Amino acid sequence: VLSPADKTNVKAAWGKVGGHAGEYGAEALERMFLSFPTTKTYFPHFDLSHGSAQVKGHGKKVADALTLAVGHVDDMPQALSALSDLHAHKLRVDPVNFKLLSHCLLVTLAAHLPAEFTPAVHASLDKFLASVSTVLTSKYR
């Protein structure tokens, strides 16, 4: 459960991401594909090379979903319901992959926002991404 301080930290950190959200989303995906090659199996139709338009496009989708979650932090299940349905019923993404992408997102944010990425912000973002992952996998049951 996100505390009021966590919510404040997440909103402030995501605010610093600003117009770079899509870029950071794509970078996190690239990190995931390189660090955890089995995740590539969900994207057989993508050009997974560095800077590809498809990875950039999906990175923007990831970032847009996170922006939506930040904006609806008190009601993520409702806000992310359609996305949860998509990943559970159509795409059938293994839930562990959300944890892998979350880790890569944290690394990407730490690399780009070193001054803002304090231990407290790190912990808040980790809890937030875990909450998003829980929501996205809630319809698997």
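Heads up, the Cβ atoms here are built off N, Cα and C, so glycines get one too.
Among the features that Swiss-Prot reports, O2 binding site is placed at HIS58, with the record citing sequence analysis. Just so you know, the Cβ of HIS58 (O2 binding site) picks up 17 other Cβ atoms within 10 Å once every protein chain is counted.
The heme b binding site annotation in Swiss-Prot covers HIS87 and rests on sequence analysis. Under the three-state DSSP scheme, HIS87 (heme b binding site) falls in the helix class.
Looking just at the domain 'Globin' (1-141), the mean pLDDT is 94. Sequence annotations record features per position, and here Swiss-Prot assigns domain 'Globin' to 1-141.
The Cβ of THR8 (variant position) lies under 8 Å from no Cβ of any same-chain residue at least six residues away in sequence. Record note (Swiss-Prot) on the natural variant THR8 to Ser: In alpha-R.
In the three-state DSSP classification, VAL55 (variant position) falls within a helix. Here the residue is the original one, while Swiss-Prot reports the natural variant VAL55 to Ile with the comment In alpha-R.
Among the natural variants that Swiss-Prot reports, GLY71 to Asp is described with the note: In alpha-Q. Around GLY71 (variant position), the C-beta neighbours below 8 angstroms that are at least 6 residues distant in the chain are ALA79. GLY71 (variant position) carries a helical DSSP state (H, G or I).
One natural variant named in Swiss-Prot is GLN78 to His, and its note says In alpha-R and alpha-T. Annotation note: GLN78 (variant position) sits in a helical segment as assigned by DSSP.
Its Cβ placed at the centre, HIS87 (heme b binding site) has 21 other Cβ atoms within 10 Å. Just so you know, the Cβ of VAL55 (variant position) picks up 21 other Cβ atoms within 10 Å once every protein chain is counted. Long-range Cβ contacts of GLN78 (variant position) within its own chain (separation 6+, distance under 8 Å): HIS72. The two recorded residues, HIS87 (heme b binding site) and HIS58 (O2 binding site), have Cα atoms 14 Å apart.
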